[in-house]
Amino acid sequence: MNILLQDPFAVLKEHPEKLTHTIENPLRTECLQFSPCGDYLALGCANGALVIYDMDTFRPICVPGNMLGAHVRPITSIAWSPDGRLLLTSSRDWSIKLWDLSKPSKPLKEIRFDSPIWGCQWLDAKRRLCVATIFEESDAYVIDFSNDPVASLLSKSDEKQLSSTPDHGYVLVCTVHTKHPNIIIVGTSKGWLDFYKFHSLYQTECIHSLKITSSNIKHLIVSQNGERLAINCSDRTIRQYEISIDDENSAVELTLEHKYQDVINKLQWNCILFSNNTAEYLVASTHGSSAHELYIWETTSGTLVRVLEGAEEELIDINWDFYSMSIVSNGFESGNVYVWSVVIPPKWSALAPDFEEVEENVDYLEKEDEFDEVDEAEQQQGLEQEEEIAIDLRTREQYDVRGNNLLVERFTIPTDYTRIIKMQSS
């Protein structure tokens, strides 16, 4: 049913509540990522395969790399370009690959390192720049895929600053600021948080450095409006900061807002994710064989508002489609993908105002004038008045009822039938 005809209180729910689907992936999911508009879900698998599912049918439609060139070890991260045409994948096979989904048979470009890749994110998709973290490296790498792939260390440019800086440990995670795309945030194995200002491939500047914990920083996320930063650490605590960057991108100010912990079970957290826009909610997956839930907190008050249940195993990666308001997470043991969605009951009275649901059949009583003949002249006059109303069937609405932009560019992925049949038969 058209979403505009649904119950507005159900449509505008800010987070899903019920497990609605389970996607069985025979190749065992390691990581996952929605396309920018939520039309597709990319799954990185344990054998190095990349499988893309259509979220309308919950069926695979594309397996990039059917003419060699696919990863040969588990995929560690996936990143979509804003238009949904390009994909970045990193893997434990020491390589990062760039895929053009209009020609998915083999990677468009790739670059290899000397150790496994922790993760990779877009820095500027238009210029084909990305940033990656490598196993047991003290600095992140900026990679340029515009021509022949080139990698450069994201290091402190000032030697005096470098000599006076204590050991930060190995770089584990990184993210790019959503409102200041030239600001790169890096987390290390010794709890340091470093902010870099990117000028060019060979020129970077460390503008702020702060030690927030003595343990590993496992995950960094920035809200869509750029005002909140959440940090998942191995000390069983998720820290939420208000982040402020000046107009010249030269100074950073962090203010601690909340700390999220499971004070009863002392659980660690596998993955964290903000909701859209102002990040009113924060969702996290729990670590441990006995923990099978996703926790959702309200970021303003720091209170737990929802626990998503239904999975029968530990959950790892998380992603949130804000168009359909669905959350997905992959299971640790089976590799299946669990989908939580907003369940909207059909509101048929929107189509027929006198519609009423009944629990059992009732005898219909005909009204006295229900089937009386209508004067043809009056009927014709009413039809003419209705025909005079102009109906625009071409102009698309810019925003849906949740405020998501409907006019963003979307790429349609061609279906790869042959590879899908081989995957399902394996």
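Cβ coordinates are placed from backbone N, Cα and C, and glycine is handled just like the others.
Just so you know, the substitutions we noted aren't modelled in this structure.
The DNA binding site annotation in Swiss-Prot covers ARG236, LYS266. Looking at Swiss-Prot, the entry for mutagenesis of ILE264 to Ala says: Completely abolished H3K4 di- and trimethylation and greatly reduced H3K4 monomethylation. In Swiss-Prot, a mutagenesis experiment is listed as LYS266 to Ala, annotated with the note Decreases H3K4 di- and trimethylation.
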Original post:
Among the recorded positions listed here, ARG236, LYS266, which has the most company in the form of other Cβ atoms within 10 Å of its Cβ?
Top reply: ARG236
Subject >> Number of Cβ atoms other than its own within 10 Å, given for ILE264 (mutagenesis position) >> reply: 6
Original post:
Hey, how far is ARG236 (DNA binding site) from LYS266 (mutagenesis position), Cα to Cα, in Å?
Top reply: 7
